[in-house]
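K.L.:
Marked as FAD binding site by Swiss-Prot: 82-110, 360-373. Positions annotated as domain 'FHA' by Swiss-Prot, on the basis of sequence analysis: 558-612. Looking at Swiss-Prot, you'll find the mutagenesis PRO125 to Ala noted as follows: In aba1-3; ABA-deficient phenotype. For the mutagenesis of GLY160 to Ser, Swiss-Prot gives this note: In aba1-6; ABA-deficient phenotype. The structure shown keeps the original residue. Here Swiss-Prot notes a mutagenesis experiment, GLY386 to Glu, with the remark: In los6; reduces plant size, accelerates flowering and increases transpirational water loss.
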Amino acid sequence: MGSTPFCYSINPSPSKLDFTRTHVFSPVSKQFYLDLSSFSGKPGGVSGFRSRRALLGVKAATALVEKEEKREAVTEKKKKSRVLVAGGGIGGLVFALAAKKKGFDVLVFEKDLSAIRGEGKYRGPIQIQSNALAALEAIDIEVAEQVMEAGCITGDRINGLVDGISGTWYVKFDTFTPAASRGLPVTRVISRMTLQQILARAVGEDVIRNESNVVDFEDSGDKVTVVLENGQRYEGDLLVGADGIWSKVRNNLFGRSEATYSGYTCYTGIADFIPADIESVGYRVFLGHKQYFVSSDVGGGKMQWYAFHEEPAGGADAPNGMKKRLFEIFDGWCDNVLDLLHATEEEAILRRDIYDRSPGFTWGKGRVTLLGDSIHAMQPNMGQGGCMAIEDSFQLALELDEAWKQSVETTTPVDVVSSLKRYEESRRLRVAIIHAMARMAAIMASTYKAYLGVGLGPLSFLTKFRVPHPGRVGGRFFVDIAMPSMLDWVLGGNSEKLQGRPPSCRLTDKADDRLREWFEDDDALERTIKGEWYLIPHGDDCCVSETLCLTKDEDQPCIVGSEPDQDFPGMRIVIPSSQVSKMHARVIYKDGAFFLMDLRSEHGTYVTDNEGRRYRATPNFPARFRSSDIIEFGSDKKAAFRVKVIRKTPKSTRKNESNNDKLLQTA
């Protein structure tokens, strides 16, 4: 694997990191040789004095290194104590890696290493944000590089909240600046299977016991013994429960307790689909009333999506009926949502109810503690569930290592119990705040109302007046103010605890130079769309049956009219309708955008935008139209077309081509 260039800064600027140069630290070897010939001089002279002083300095430094090596040797010898880990998910494997790197003897017990918590390969990718990637770097830089190379960067693009019906931006998230300003890796998504394979390979086959389900444990005060489902028993010095939201270790510690149902069921799937704005947008959260939809680029020409809907737990769909129900739930939503559903195969869709667990004030007892979902399972809305488990893993390994060092210095037994308490205390507040944020994000996403009248039953007619809902206006004001500080703390608030990790940004993480412009200018962001533009016949009464492809040649004019014109040098769209004039309208492409100009037609040209507002185009004045708009040539709706933008895919990707054909047929 080729090395990746790094940009290091000893004193990084809080506002900007230089991505233009590469600085590399050269580690100092413990075994070093110095040429002392330059210090030779006359005995008793200044040069001789300096020579003796330099030699003494070297001897002192050598003695210090030898003392440190002896201390490390003693420490490594004492660290042959055993750490038991229940659960081989992300949290369990990352902690096992961290503990192993610190010199501990680790054993991981997992009931089914191939299942990814029972949801198989279709559960898809997981988002690893900057804070977790930095913690992983502090644990093992080589493993972190493998993860980052295998992942798809989303933090270098626009991410945020949009209106589910219109698809217009509500709030944009800047996850790049907090990472770059603090010298952190940029957020990525990676396949769970790939991530688990990388971690398992780094931990080692000799450490992981597959098909080993921990059902009980015994804490004698000096040792901990785990009991497997098959009756086997293993003894160690401490036990870490990383066995997920339904943790058996947690139940045995504190008694059985019910997880908290979020009120939402979640459908999820992966589609072979490339959006037209893939270069500029990483992920979106589409907001709605009592439902919301999340889509994210996961690399390799694939998109992952989650569809949340408020309903009681325990529901089920008819056989092969999930896709049909999703179209019913999200009927009338924007093309960004519907296109993904169309492109997803029925068998690639999973459904699960969403639960979480409140962290609580006590994470463990005696020589047993908990980590990740087993103590603070979160709703997926912040994308921080796995990230918090990785942070937990680093901190727990650090506290155990500090306890060993203290025992070596004081020649006293290792205080395992106190080290576990310190781990819990150091993590409790941050985890509780982010856990609460995840719950709040779910509430905000599902109670969103674009217009006054939404969700008001008999008063729903008010929505036709398009009066912005007060909650929408106030919510946006609050989010605009609070979001930058919140993201800065979530992504960078733990970085100061990552001992031994210098602030650094990978040169390959550099964002597009236009990123700041995209944040501030929706129009500039929209012009980054790359795809073919189509006019698709709209409505049962449309007099045209074929789909029309628009040209993006700025030098070739395009005229819409009722009669062909052999002498016309440009593109001619002929619509045989009584309300379409001979020279009805002109379509213009300029600087990445399409415009429509009515040529003083008798019956006019009308545009209905993605928020449902219909207006008549002013004659001889170019009017911008966008994807999902409805264009009517004449007022009788017999020449109505829906604007559609579809990414142009390589001819070799037949599956994507068939998806594009499917989108054209179903639009």
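Sequential numbering from 1, following the chain as shown.
The backbone N, Cα and C atoms fix where each Cβ goes, glycine too.
Keep in mind that this structure shows the original residues, not the substituted ones.
I'd like these features described in context: how deep, what's nearby, how far apart.
P.N.:
If you take the C-beta of GLY88 (FAD binding site) and look for same-chain residues 6 or more apart in sequence within under 8 angstroms, you find VAL108, PHE109, GLU110, LEU113, GLN196, ALA200, ILE208, ASN210. DSSP assigns GLY88 (FAD binding site) to coil, not to a helix or a strand.
Residue counts for the domain 'FHA' (558-612) under DSSP, helix first, then strand, then coil, are 0 helix, 24 strand, 31 coil.
There are 23 other Cβ atoms within 10 Å of the Cβ belonging to PRO125 (mutagenesis position).
The C-beta environment of GLY160 (mutagenesis position), restricted to residues of the same chain at least 6 apart in sequence and closer than 8 Å, consists of TRP169, TYR170, VAL171, LYS172, PHE173, ARG284, VAL285.
The 10 Å shell around the Cβ of GLY386 (mutagenesis position) contains 23 further Cβ atoms across the protein chains shown.
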K.L.:
Are there any residues at least 6 positions away along the chain from VAL106 (FAD binding site) with a Cβ closer than 8 Å to its Cβ? List them or say none.
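P.N.:
For VAL106 (FAD binding site), the qualifying residues are ARG82, VAL83, VAL85, ALA96, ALA99, LYS100, VAL203, VAL207.
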K.L.:
Between the Cα atoms of GLY386 (mutagenesis position) and VAL94 (FAD binding site), what distance do you get, rounded to the nearest Å?
P.N.:
10
K.L.:
In whole Å, how far is PRO125 (mutagenesis position) from VAL94 (FAD binding site) when you measure between their Cα atoms?
P.N.:
17
K.L.:
At the level of the C-alpha atoms, what whole-angstrom distance separates PHE361 (FAD binding site) and PRO125 (mutagenesis position)?
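P.N.:
The Cα atom of PHE361 (FAD binding site) is 31 Å away from the Cα atom of PRO125 (mutagenesis position).
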K.L.:
Which one of the binding-site residues (ARG82, VAL94, ARG367) has its C-beta surrounded by the most other C-beta atoms within 10 angstroms?
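P.N.:
Result for the most crowded candidate: VAL94.
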K.L.:
In whole Å, how far is ARG367 (FAD binding site) from PRO125 (mutagenesis position) when you measure between their Cα atoms?
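P.N.:
With distance taken Cα to Cα, ARG367 (FAD binding site) is 34 Å from PRO125 (mutagenesis position).
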K.L.:
Where's the emptiest Cβ shell within 10 Å among the binding-site residues LYS100, PHE361, ASP373?
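P.N.:
Fewest other Cβ atoms within 10 Å, among the binding-site residues LYS100, PHE361, ASP373, is found for PHE361.
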